[in-house]
Amino acid sequence: MERHFEKVEEILKKYGYKRENLIKILLEIQEIYRYLPEDVINYVSTAMGIPPAKIYGVATFYAQFSLKPKGKYTIMVCDGTACHMAGSPEVLKAIEEETGLTPGNVTEDLMFSLDQVGCLGACALAPVMVINGEVYGNLTADKVKEILRKIKEKERESANV
């Protein structure tokens, strides 16, 4: 697939092609693509005069960057001790049953991606998952499936508008 770089170029211009703005630049690029594609990293490297290895170093050091496509809805399931004991394995199983996803993967339609993470800091609500920054706690398999079905329904409705 041939990619056009107009939006990337706008971001680079906005930040003056300055090295000290690399993290901001990468964050904005990731908002567009939902990850940092290799060809875009190479484009940024050439445009900014930064070796690709340096950009990959930044992209792999900071947890908020992804080199793999992410879904429109990024699901993070806590598997810290409290959540694990309270049922996070069942939460993961319910997500897999509803979406076909296993941790570290994305659905073919790029609707959902799933990450299994350490403590999310909401132990009192265990088991917990976060979808695009929204925390869902005290989960059961049925609650998880209901949440995901509502998201799917919302997406179907907005596609039909």
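Every residue, even glycine, has its Cβ placed from backbone N, Cα and C.
Although substitutions are noted, the structure shown does not include any of them.
According to Swiss-Prot, the features are:
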| type | residues | note |
| --- | --- | --- |
| BINDING | C78, C83, C119, C123 | [2Fe-2S] cluster binding site |
| MUTAGEN | D79 to P | Increase (30 mV) in the redox potential |
| MUTAGEN | G121 to P | Decrease (22 mV) in the redox potential |
| MUTAGEN | V128 to A, C, H or Y | Small increase (about 2-14 mV) in the redox potential |
| MUTAGEN | V128 to N | Large increase (85 mV) in the redox potential |
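Each residue in D79, G80, T81, A82, H84, S88, G118, L120, G121, A122, A126, P127, V128 lies on the same chain as C78, C83, C119, C123 and has a C-beta within 8 Å of the C-beta centroid of that [2Fe-2S] cluster site, without being one of the site residues. D79 (mutagenesis position) and C123 ([2Fe-2S] cluster binding site) are 10 Å apart (CA-CA, integer value). C78 ([2Fe-2S] cluster binding site) falls within a strand when secondary structure is assigned with DSSP.
Around C119 ([2Fe-2S] cluster binding site), the C-beta neighbours below 8 angstroms that are at least 6 residues distant in the chain are C78, G80, T81, A82, C83. V128 (mutagenesis position) sits 8 Å from D79 (mutagenesis position), taking the C-alpha atoms as the reference points. Counting every protein chain shown, 27 other Cβ atoms lie within 10 Å of the Cβ of V128 (mutagenesis position).
Proximity of D79 (mutagenesis position) to non-local residues of its own chain (separation of 6 or more, Cβ distance below 8 Å) is seen for S88, L92, Q116, V117, G118, given in sequence order.
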